[in-house]
Each structure stands twice: as structure tokens, then as C-alpha cells.
Amino acid sequence: MSTTGQIIRCKAAVAWEAGKPLVIEEVEVAPPQKHEVRIKILFTSLCHTDVYFWEAKGQTPLFPRIFGHEAGGIVESVGEGVTDLQPGDHVLPIFTGECGECRHCHSEESNMCDLLRINTERGGMIHDGESRFSINGKPIYHFLGTSTFSEYTVVHSGQVAKINPDAPLDKVCIVSCGLSTGLGATLNVAKPKKGQSVAIFGLGAVGLGAAEGARIAGASRIIGVDFNSKRFDQAKEFGVTECVNPKDHDKPIQQVIAEMTDGGVDRSVECTGSVQAMIQAFECVHDGWGVAVLVGVPSKDDAFKTHPMNFLNERTLKGTFFGNYKPKTDIPGVVEKYMNKELELEKFITHTVPFSEINKAFDYMLKGESIRCIITMGA
């Protein structure tokens, strides 16, 4: 029986309040409206961003809410005006979008869509501001326009990347956020040449994605920098050739790296959000050609300073959002990198849990035990 145009009742993991375990509830998911797509989610994974907003320590809490933004699924139905997607398509919902009409979308240099740029405070859909989720008639808020901790979700079509139907969704679902953020920061923004050296600041999931990018690019040395030495053995699996813990040195880490590399690395990628690490990442690149890329998100009031001579000596500092990938245009190509065995995804997946045990995924991340935990829907 077709569910097109009908309300679908399904299970979702609802966050009723900040920091409390998610509760599996039966929710009603309304049909997609104009420029929207309803997706059956098959696999989702937990990102640190989900945990950050679930804890709600640094922002206005918005509850009850359905979190989740790294996922893979199949289109169930499409709303009015959707022409590039149809039922049965294999897709990745993305936390940011590509309307295809704004100046950013028309620019080859930008992926910062005016309409669908990431918005953490919006609890409804762009079309009408309303939620497509409800329990007993009461709305449940969306998260990042994706809300993938639900067996069915409704997403703006501009936030949906159509991918190769042969790609295993339980693997490629992790491409839709953190991994691509790090990978693209290296491949698309830092752009190391084969044989060059790259320093990665922060060896969490995003930093390991950046290291994977350096490995794919053919970097000869990939130097990982982290305060947690327990991460070093794992980092070697991602192509990191040597690791440095700033706590082990009595001089600034940028000086340590400069001494290790005859004047500085060719490229650096900062993945922590620490202002101190941003300064270090910039000042550790070689003069004349060095490029540093900032990925980590700082606190709201943060600022940093560095001597202008660092720029005049031809060091370059760049920032990036989502690895400079346009969601609909570029993410299918990242999936193809996996399909042709250029990109290795399995090593990022450390745990798998059934949907009924989704809170275990939060435990693994809070304890620092996981890179990515796959949550199998319908299990």
C-alpha cells in the first residue's frame, strides 16, 4: 500500500530534555510539502554536533527534539516542485544545503548557500516554519533540517544528495558530515601536493578525515598533534606518520614542528576549535608557500592574534566550511572515492548498535571510545 501523501507512524528517538537519555517513541511524520522529500532512514551515525546540542550547555535549548544528521536512506515520496529526486533513490541527507539559485550556489568557489546554510536554531521546516513530526498532535522539533534519529524524516530537497545505489548505506552514511569536513579541508582547501608534509591539529573524527585526505593526496609526512597520546596508535591507521603531544615539549609546538621539518610544514589543518591551536597551525607552516586551514569551530567570543610578518612572509591562512563541498553536487563524488577504493571508510566505524540501543552510541562518544558508531534502524 502506498504511503505517498499519508501520515506515516514510525519509531523515533526523541530527546525530551537536555542531557537526558533519548526515548524511543512512536511519532507521526507528515507528508513532504513544497521542495521537501520524505526519506526512509536505514542507517544513521552519531556526530559530536548531535551530542553538543543535546547537552545544550552553550546555546538556547530547543526540546523535545529529534537529533541526527549523518545518515543514509531511500526516498519514500517527494513534495511539490521536486524534480531531481524520486521514490526509490538512495540518498544522504546533509546538514547544509544547495538551493542552486543563490550567488553562493552559482559560485564555483563557495558552498555557503544563502537559503540552506546550516541553522542550529531552526526547529521547523523552511517552507512554513512548521514541524513535520508530532506525538499526539504536539510538534517535535527538527534538528539541522535532517533529524535522522527517526525511521522516516522530512528534509528540504536541497539538503539531499542522490548517490550511487550500489554504495553500502551502512558505510557511506558517515560521509554526510564530519569525515567530509576534514577530508575536503585537506583535498579542496589545503591542497597538498604529492610528497609534501601536512600537520593535523586534533585527531578526533574530523582530524582523522583530514589525515585521510593527506594520505589520498600522497603526503610524504603527516604529523598529528593532540594532547591525548592515546589517540596516536589509532591515528597511524589513517596515514599519520608521526605524532606530537604539546605537553611533552617545553617550547611552542609550532617551533617543534618547524625544527622537525626544516622550517615548517607545507600544509596544516586545524580541527579542534582551540584559538591556541589555530595560532600554532598557522605559525608552523613554511614561509613562502605554507598554507594553514582552519576547520574547528571556536567559542563565540574567541579571537586570536599573530604577527603580520607571518602573512608578509607569504604564509596563507584559510578557513573552510564542510570541506568546501557543495552537498548535492560534490558529495556523490566522495561516495565514488569510496566505491573505487580511493577512500577508506571502514576504519572510521568503530561501533555498531541497533536503533533500540541508540543511547549506547552517546555513551561511546562521551567516553571517547568511538570515532563513528553506526545505528541500524529497524533493529
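Each Cβ is built from the backbone N, Cα and C atoms, and glycine gets one as well.
Nope, none of those substitutions made it into this model, it's the original residues.
Owing to the predicted nature of the structure, the values given are computational and were not obtained by experimental measurement.
Per Swiss-Prot, natural variant PHE43 to Tyr is noted as: In strain: cv. Hiroshima. According to DSSP, PHE43 (variant position) sits within a strand segment.
Around CYS47 (Zn(2+) 1 binding site), the C-beta neighbours below 8 angstroms that are at least 6 residues distant in the chain are HIS69, GLU70, CYS177, GLY178, ALA205. Summarising the annotation, Swiss-Prot assigns Zn(2+) 1 binding site to CYS47, ASP50, HIS69, GLU70, CYS177 and lists experimental evidence as the type of evidence.
Annotation source Swiss-Prot lists alcohol binding site at THR49, HIS69. The secondary structure of THR49 (alcohol binding site), as reduced to three states from DSSP, is helical.
Sequence annotations record features per position, and here Swiss-Prot assigns NAD(+) binding site to THR49, VAL206, ASP226, ARG231, THR272, VAL295, VAL297, THR320, PHE322, ARG372 based on experimental evidence. Neighbour count (other Cβ atoms within 10 Å of the Cβ, all protein chains): 24 for ASP226 (NAD(+) binding site).
Neighbours of VAL51 (variant position), defined as other CB atoms within 10 A of its CB across all chains, total 15. Under natural variants, Swiss-Prot gives VAL51 to Leu with this note: In strain: cv. Bla-10, cv. Ci-0, cv. Cvi-0, cv. Hiroshima, cv. Kas-1 and cv. Ita-0.
Marked as Zn(2+) 2 binding site by Swiss-Prot on the basis of experimental evidence: CYS99, CYS102, CYS105, CYS113. When secondary structure is read from DSSP and collapsed to three states, CYS105 (Zn(2+) 2 binding site) falls in the helix class. Counting every protein chain shown, the number of other Cβ atoms lying within 10 Å of the Cβ of CYS105 (Zn(2+) 2 binding site) is 21.
Less than 8 angstroms from the CB of GLU101 (variant position) sit LEU115, each of them six or more residues away in the same chain. Variant annotation in Swiss-Prot: GLU101 to Asp, described as In strain: cv. Aa-0, cv. Al-0, cv. Bl-1, cv. Bs-0, cv. Gr-1, cv. Mt-0, cv. Shokei and cv. Yo-0; the structure shown retains the original residue.
Cβ environment of HIS106 (variant position): no same-chain residue six or more positions apart lies under 8 Å away. What Swiss-Prot notes for the natural variant HIS106 to Gln is this: In strain: cv. Aa-0, cv. Al-0, cv. Bs-0, cv. Mt-0, cv. Shokei and cv. Yo-0.
Swiss-Prot gives this note for the natural variant THR120 to Pro: In strain: cv. Es-0. Cβ neighbours within 10 Å of THR120 (variant position), excluding its own Cβ and spanning all shown chains: 14.
Quoted from Swiss-Prot for the published natural variant SER180 to Ala: In strain: cv. Bla-10. Taken residue by residue with DSSP, SER180 (variant position) is part of a helix. Listed in sequence order, the residues of the same chain lying 6 or more apart from SER180 (variant position) and placing their CB within less than 8 Å of its CB are GLY209, PHE322, GLY323, TYR325, ILE331, VAL334.
According to DSSP, SER197 (variant position) is assigned to a strand segment. All protein chains considered, the CB of SER197 (variant position) has 24 other CB atoms within 10 Å. Looking at Swiss-Prot, the entry for natural variant SER197 to Thr says: In strain: cv. Cvi-0.
As a natural variant entry, ALA217 to Val appears in Swiss-Prot alongside the note: In strain: cv. Kas-1. For the recorded site, ALA217 (variant position), the DSSP three-state label reads helix.
You'll find the Cα of CYS113 (Zn(2+) 2 binding site) roughly 15 Å from the Cα of THR120 (variant position). Comparing the Cα of VAL297 (NAD(+) binding site) with the Cα of every entry in CYS105, THR120, ALA217, these being the recorded positions, the smallest distance points to THR120. For ASP50 (Zn(2+) 1 binding site), the nearest of the recorded positions by C-alpha distance turns out to be THR120; the candidates were PHE43, CYS102, THR120, ALA217, THR272. Sorted by the number of other CB atoms within 10 A, the binding-site residues CYS99, CYS102 start with CYS102, the lowest.
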